[in-house]
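J.: The following block contains the structure, expressed as structure tokens.
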Amino acid sequence: MATIEDIKETALIPFQKHRQLSMHEAEVITLEIIGLLCDSECKDEKTLKYLGRFLTPDMYQDLVDERNLNKRCGYPLCGKSPERIRDPFSMNDTTKKFLLENNPYAYLSHYCSKFHFRCSQFYQVQLSDEALFARTGVHLFEDPEQDKHDIDFKVTLFEELLREKASEEDIKSLISGLKKLGLNPDSGTTEKDDTELEDDLSKWLAQIKIVENDNPSILGDFTRED
């Protein structure tokens, strides 16, 4: 399992003498991070949130794709395999795109469950589009603008949001918030889509309440839905 210290040691140590990264240095950091997590997973939520400092949405998608190539769930907090493992080279891009857009269970080729699919979506839409080399000082272990980095690249995990909103009356407001972030299931959201998402949230919130009473393991251990 990868920790914040692993990320620092693997990707950041060589670049501690200057605040401004070159494009090449930023690419090296990105490749090291993807290499570290393509066949492993983040040890805890804190580590995944720390990664948000260095990732763009496109870089995150590259990480998901690399994890899938290694038969791992795309969500970096998970150590399981996707529910449905497919050979990524068995179809062309057109066929792949068609399946993703028309198969309601296409996410199971990339994630172990719908829950981690939602978690991954929620994480990705919060990532900054700003190039890593433009994020001055974000890679430094000690920087006078650390507090600013914490604010600028702050990421809230879906699991955290559910824990904070763990009551039935908050479901609709949570759905509204997800839509504002562009987290609707498809670009043309329908009433059926809204109902499906609401049902998902109701189910997960109910399981959270059980977790709080029985003190089991983390949310990431949710099994897939039938």
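Each Cβ is built from the backbone N, Cα and C atoms, and glycine gets one as well.
The structure displayed is predicted, hence computed values, not measured ones.
Among the mutagenesis experiments that Swiss-Prot reports, Cys73 to Ser is described with the note: Loss of function. Annotation source Swiss-Prot lists Zn(2+) binding site at Cys73, Cys78, Cys112, His116, citing sequence analysis. Quoting Swiss-Prot on the mutagenesis of Cys112 to Ser: Loss of function; when associated with S-116. Mutagenesis annotation in Swiss-Prot: His116 to Ser, described as Loss of function; when associated with S-112; the structure shown retains the original residue.
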J.: Over all shown protein chains, what is the count of other CB atoms within 10 A of the CB belonging to Cys78 (Zn(2+) binding site)?
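T.: Its Cβ has 23 other Cβ atoms within 10 Å.
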J.: Which of the three DSSP states, helix, strand or coil, fits Cys78 (Zn(2+) binding site)?
T.: coil
J.: I'm trying to understand the geometry here, so how far is the Cα atom of Cys78 (Zn(2+) binding site) from the Cα atom of His116 (mutagenesis position), in Å to the nearest whole number?
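T.: About 8 Å separate the Cα atoms of these two residues.
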J.: At the level of the C-alpha atoms, what whole-angstrom distance separates Cys73 (mutagenesis position) and Cys112 (mutagenesis position)?
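T.: Answer for this pair: 5 Å between alpha carbons.
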